[in-house]
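Copied from Swiss-Prot, the annotated features are:
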- H39: active site, proton donor/acceptor (ACT_SITE)
- H150: active site, proton donor/acceptor (ACT_SITE)
- H39 to A: Abolishes cyclic nucleotide phosphodiesterase activity (MUTAGEN)
- T41 to A: Strongly reduces cyclic nucleotide phosphodiesterase activity (MUTAGEN)
- H150 to A: Abolishes cyclic nucleotide phosphodiesterase activity (MUTAGEN)
- S152 to A: Strongly reduces cyclic nucleotide phosphodiesterase activity (MUTAGEN)
Amino acid sequence: MAIALWYCPPQGSVAYETLQMLIFSFQTLFPDSPVFEPHVTVTSHLVCNSKDDVNKILTSCVAAIQSIRSHQTAKKGRKGQVSHAVAAPLVSFNGCSVGKQYFKKIVLECNKNKILYGVAQVMREMYVEIDPETRSSRAATWVHEEFHPHVSLLYSDIHPVSQASLRVVQQRIEDALDVQLVPREKRKGSGNADGSNEVQMRWDFDVSSSLSWNIPGTFKVVNCVGPVQEWEVLGRVDV
């Protein structure tokens, strides 16, 4: 993961406090797990070697989100409509899962958002892919095939999670988000295209959750080397 770009809800907001409460709650259920800040990882493996690089990345984040939002507004404005991509929150949720991977032990899965995906593609092209001849195509392929935005609620090596713990996880998420969790069946013939092989349990929400955040929010460049407790925020910018 090395150097990653996060998008975080504003501190003190309903989204921040609700997600942080769930993270603390699951840490008590799995005591050896670390506590961390709620965030969506926009991209990781950033080429970032200095404070100047950090500042360039953050400046590019602001420029990218402003440009993409303006483009979406103008595109729909010509038709006399308000763009759904502009009106919809950058981060909202449609389900959750308990996975096999350490960093995806319990996650809230995000709805697709054109602006968030656009920012991820731009940042990937500018600061991850280094070959000038292939960076655009590789970033486009990555965002369409590998970018699955989510908010992690638990980091843990425990697998499988017991049925008793699964019931607690389900109940706490239902209570916090005011939704009912409906088990999602794996689509036949999907292979692992939907990530089914990487999860122990996956649920959809029965209704749309109001938990979300848009702008304002905070981009952070984070050094994710070593144990979670040693991760360091190298820079941040509010949008």
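Think of each number as a place in line: the chain as shown, counted from 1.
In case you wondered, yes, glycine gets a Cβ from its N, Cα and C as well.
Just the original residues are modelled here, none of the noted substitutions.
H150 (mutagenesis position) sits 8 Å from T41 (mutagenesis position), taking the CA atoms of both as reference points. A distance of 9 Å separates the Cα atom of T41 (mutagenesis position) from that of S152 (mutagenesis position).
When Cβ neighbours within 10 Å are tallied across all protein chains shown, the highest count among the mutagenesis positions T41, S152 belongs to S152. S152 (mutagenesis position) sits 8 Å from H39 (mutagenesis position), taking the C-alpha atoms as the reference points. The Cβ neighbour count for H39 (mutagenesis position), using a 10 Å radius and every protein chain shown, is 22. All protein chains included, H150 (mutagenesis position) registers 20 other Cβ atoms within 10 Å of its own Cβ.
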